[in-house]
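Some features that Swiss-Prot has for this protein:
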{"type": "MUTAGEN", "residues": "K98 to A", "note": "Loss of enolase activity"}
{"type": "ACT_SITE", "residues": "K98", "note": "active site, proton acceptor"}
{"type": "MUTAGEN", "residues": "K147 to A", "note": "Same activity as the wild-type"}
{"type": "BINDING", "residues": "K147, K173, D174, D175, E176, H264, G337, G359, G360", "note": "substrate binding site"}
{"type": "MUTAGEN", "residues": "K173 to A", "note": "Same activity as the wild-type"}
{"type": "BINDING", "residues": "K173, D175, E176", "note": "Mg(2+) binding site"}
Amino acid sequence: MSAVMATYLLHDETDIRKKAEGIALGLTIGTWTDLPALEQEQLRKHKGEVVAIEELGESERVNAYFGKRLKRAIVKIAYPTVNFSADLPALLVTTFGKLSLDGEVRLLDLEFPDEWKRQFPGPRFGIDGIRDRVGVHNRPLLMSIFKGMIGRDLAYLTSELKKQALGGVDLVKDDEILFDSELLPFEKRITEGKAALQEVYEQTGKRTLYAVNLTGKTFALKDKAKRAAELGADVLLFNVFAYGLDVLQALREDEEIAVPIMAHPAFSGAVTPSEFYGVAPSLWLGKLLRLAGADFVLFPSPYGSVALEREQALGIARALTDDQEPFARAFPVPSAGIHPGLVPLIIRDFGLDTIVNAGGGIHGHPDGAIGGGRAFRAAIDAVLAGRPLRAAAAENEALQKAIDRWGVVEVEA
């Protein structure tokens, strides 16, 4: 039987197995024991099956949170793929639709038959394709977040874009809250932004890509994205969870929108933060976004004010880069709270195939965005050379100023 395997964390006051069996039946054929033998035989291939139950010890922390004593278990349930079409809405409604309303169930993972998941696109470009576009293959990429643009005009945008590029960043992304407006129209951001970055390229020989925020009403997005591709957009930033995973997939699969897509995690916090219910970050921000076609995925770093736990962040990165999957690897982009002094930690945790993404850590540098970018580049070079940041800072004024402002986290070899 071809089946999607769902792994859950279940809580129940009395009988975990009974609850698990109820889920398996309730999300497939509805009932079993009351059916005549002939109907059972006809429906057997559609029946969900509890495959494994691993009981966990009782947790006082869990009991205190829910205000009652609960049993806990990791449960695996197989859902026959014959029951649903190969699309993400059908998958999500089957495995966690009404179940998400339970409040005491957490969806930890989904495992797919190979022939089923091959019906999904995965990233069009992925890590290798993005590296080819930037021309950088031997280090983490550096990205700057375009902050403070609301209420500004195109002249300000192009000026600030040049500064960030002159600092040596590989990519600049719009802020996710920058929408189409009279002051900063979408198409003009693309054309004026490209012209500004071309000037910097001619001056320095360094290529910088600009991720423009694709926004608007859902049914207008495809035409807008096609126009962006026609205008030569480098990358499309997309607030995927405001629209839906299926919309991301539709953008990825359209051959007239052959532009890398950067998935932003805005609104994912409504689904992932609790350890007791909702959806695990490695699935929601990792496996499913890669399946749907994101080339880059932003997610909270373990270091900032909106931090994920380190193992959760690493789990997202593993899901995005797992070589066993039949898709291109997607770029992990740990974000929030990043400054040059954290670069040793970022590279230790996420390796070279990651993107160092900073907003305030670049724009808040004493020498502005140019100094901020140079400080990050110096920090990356130092780590790759095996040098402590403080030693490298003695020879690099921009890095020294960054360390003076934000400090440094050295990592032992």
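From the backbone N, Cα and C atoms, a Cβ is placed for every residue, glycine too.
Among the recorded positions listed here, namely K147, G337, G360, K147 has its C-alpha nearest to that of K173 (mutagenesis position). The record assigns K147, K173, D174, D175, E176, H264, G337, G359, G360 to the substrate binding site, and the maximum Cα to Cα distance across that set is 18 Å. On its own chain, D174 (substrate binding site) has F146, M149, R189, A211, V212, N213, L237 as residues at least 6 apart in sequence with a Cβ closer than 8 Å to its own Cβ. Long-range C-beta contacts of G360 (substrate binding site), restricted to its own chain and to partners at least six residues apart, with a cutoff below 8 Å, comprise K147, H339. Same-chain residues with CB within 8 A of the center of the K173, D175, E176 CB atoms, the Mg(2+) site residues themselves not counted, are I145, F146, D174, I177, L178, A211, N213, L237, H264.
Straight-line distance linking the Cα atoms of E176 (substrate binding site) and K98 (mutagenesis position), rounded to a whole number, equals 30 Å. A coil conformation is recorded for G337 (substrate binding site) in the three-state DSSP classification, outside any helix or strand. All protein chains considered, the CB of E176 (substrate binding site) has 19 other CB atoms within 10 Å.
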